[in-house]
Amino acid sequence: MGCTLSAEDKAAVERSKMIDRNLREDGEKAAKEVKLLLLGAGESGKSTIVKQMKIIHEDGYSEDECKQYKVVVYSNTIQSIIAIIRAMGRLKIDFGEAARADDARQLFVLAGSAEEGVMTSELAGVIKRLWRDGGVQACFSRSREYQLNDSASYYLNDLDRISQTNYIPTQQDVLRTRVKTTGIVETHFTFKELYFKMFDVGGQRSERKKWIHCFEGVTAIIFCVALSDYDLVLAEDEEMNRMHESMKLFDSICNNKWFTDTSIILFLNKKDLFEEKIKRSPLTICYPEYTGSNTYEEAAAYIQCQFEDLNRRKDTKEVYTHFTCATDTKNVQFVFDAVTDVIIKNNLKECGLY
């Protein structure tokens with residue numbers, strides 16, 4: 001009879017080959033689809049990272065899209081100057097010039113026009129005079145004692161440009177805008193032959209209950225921490241230090257049983273703000289046991305250790321840490337390139353292709 005196969009056996013062999021081929025194709029397809037979850041406390045820079053993905057991987061914001069951000073730029077600018085003026089009352093700081101009190105009253109009267117995306121020359125003049133005032137600057141230098149947008153000085157220092165009638169926000173202006181994320185924002189893009197699905201979820205405590213259904217099938221978690229938050233308290237709980245809240249949250253994510261096989265990427269963000277702040281605000285505000293110097297390198301390395309030490313599975317799970325400045329496109333591009341290489345390697349391993 002020899003080794004000839006019956007028609008039935010041949011069909012079985014073909015079926016087996018087809019199953020193997022399908023399994024491999026499914027594995028390759030899974031390896032090519034990447035689900036990224038962006039987590040972190042409120043105002044840690046998650047949404048800015050998402051905006052950078054659009055700039056880096058999707059040709060950025062069109063002129064029409066930029067125009068839509070004009071109202072947000074104006075709103076952020078006015079919210080910032082109003083926050084400073086209100087804090088002056090609480091901190092008992094007087095205006096450098098008495099006439100500025102009239103400007104402050106005018107500010108509250110005129111502020112409404114900016115909500116429609118219009119900044120009148122009268123309103124711009126009022127804000128400029130207030131921002132130049134010695135008392136306002138003294139209050140701004142104490143911004144850790146109240147809630148203020150990171151982008152406050154960026155917009156207020158550039159009022160001449162942003163108050164022009166023909167003003168169109170730049171990509172950088174868009175990156176600097178702050179809108180509280182509610183719910184889940186999903187972004188898709190392709191990079192290095194991978195199809196990315198990135199989910200940005202609100203960081204405030206009230207938003208966290210919405211995270212849970214995003215967790216299934218996650219390839220990697222990018223956890224954002226604002227380094228510059230070490231001397232600040234939460235917007236939603238003024239008793240809680242923001243860095244301590246971040247550590248608590250990172251601990252619960254990093255050691256969660258659902259994420260045993262999920263890559264954890266730690267973005268220690270706002271390194272530019274941290275570098276400036278550490279010169280005048282000691283790290284002991286957050287970590288009383290810290291005995292090192294208040295230099296960027298030593299203080300940043302200490303914070304990195306505090307987070308990495310929370311990983312209770314060091315022997316089997318690695319935390320990939322990067323120092324980032326989410327508003328710097330080149331920095332984010334460089335870091336995300338390195339992150340993608342780690343994801344490719346880990347993803348292929350999981351699918352048995354590496």
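Cβ coordinates come from backbone N, Cα and C, glycine included.
What you see is the original sequence, not a version with the noted changes.
Sequence annotations record features per position, and here Swiss-Prot assigns domain 'G-alpha' to 32-354 based on sequence analysis.
Over all protein chains present, the Cβ of GLY40 (mutagenesis position) has 25 other Cβ atoms lying within 10 Å. Swiss-Prot gives this note for the published mutagenesis GLY40 to Arg: Fails to bind GTP. Prevents endothelin-mediated activation of GNAQ. Results in increased frequency of developmental defects compared to wild-type when ectopically expressed in Xenopus laevis embryos.
Its Cβ placed at the centre, SER151 (GTP binding site) has 20 other Cβ atoms within 10 Å. If you look up Swiss-Prot, you'll see 42-48, 150-151, 175-181, VAL201, GLY203, 269-270, 272-273, 325-327 marked as GTP binding site.
Around the Cβ of SER47 (mutagenesis position), the number of neighbouring Cβ atoms within 10 Å comes to 22. Swiss-Prot lists SER47 to Arg among its mutagenesis entries, and the accompanying note reads: Fails to bind GTP. Prevents endothelin-mediated activation of GNAQ. Results in increased frequency of developmental defects compared to wild-type when ectopically expressed in Xenopus laevis embryos.
The Mg(2+) binding site annotation in Swiss-Prot covers SER47, THR181, and the record cites similarity to another entry as its basis.
For the mutagenesis result PHE215 to Ala, the note given in Swiss-Prot is Abolishes binding to NUCB1. Dramatically decreases binding to CCDC88A. Does not affect GTP-binding activity but increases the basal exchange rate. DSSP assigns PHE215 (mutagenesis position) to coil in the three-state reduction, outside any helix or strand. Less than 8 angstroms from the CB of PHE215 (mutagenesis position) sit LEU37, TRP258, PHE259, each of them six or more residues away in the same chain.
Around TRP258 (mutagenesis position), taking its Cβ as the centre, 11 other Cβ atoms fall within 10 Å, counting all chains. Quoted from Swiss-Prot, the note on mutagenesis experiment TRP258 to Phe is: No effect on interaction with NUCB1.
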Any idea what the model's mean pLDDT is for the domain 'G-alpha' (32-354)? 91
Roughly how many angstrom lie between the C-alpha atoms of VAL201 (GTP binding site) and THR181 (Mg(2+) binding site)? 7
Within 10 angstroms of the C-beta of THR181 (Mg(2+) binding site), what count of other C-beta atoms is obtained when all protein chains are considered? 19
Which one is it, among the recorded positions GLY40, SER47, THR181, that lies nearest to THR327 (GTP binding site) by Cα separation? SER47
In all the protein chains shown, the tally of other Cβ atoms within 10 Å of the Cβ of THR327 (GTP binding site) is 21
Counting other Cβ atoms within 10 Å, pick out the least crowded of the binding-site residues LYS46, ARG178. ARG178
Three-state secondary structure of THR327 (GTP binding site) from DSSP? coil
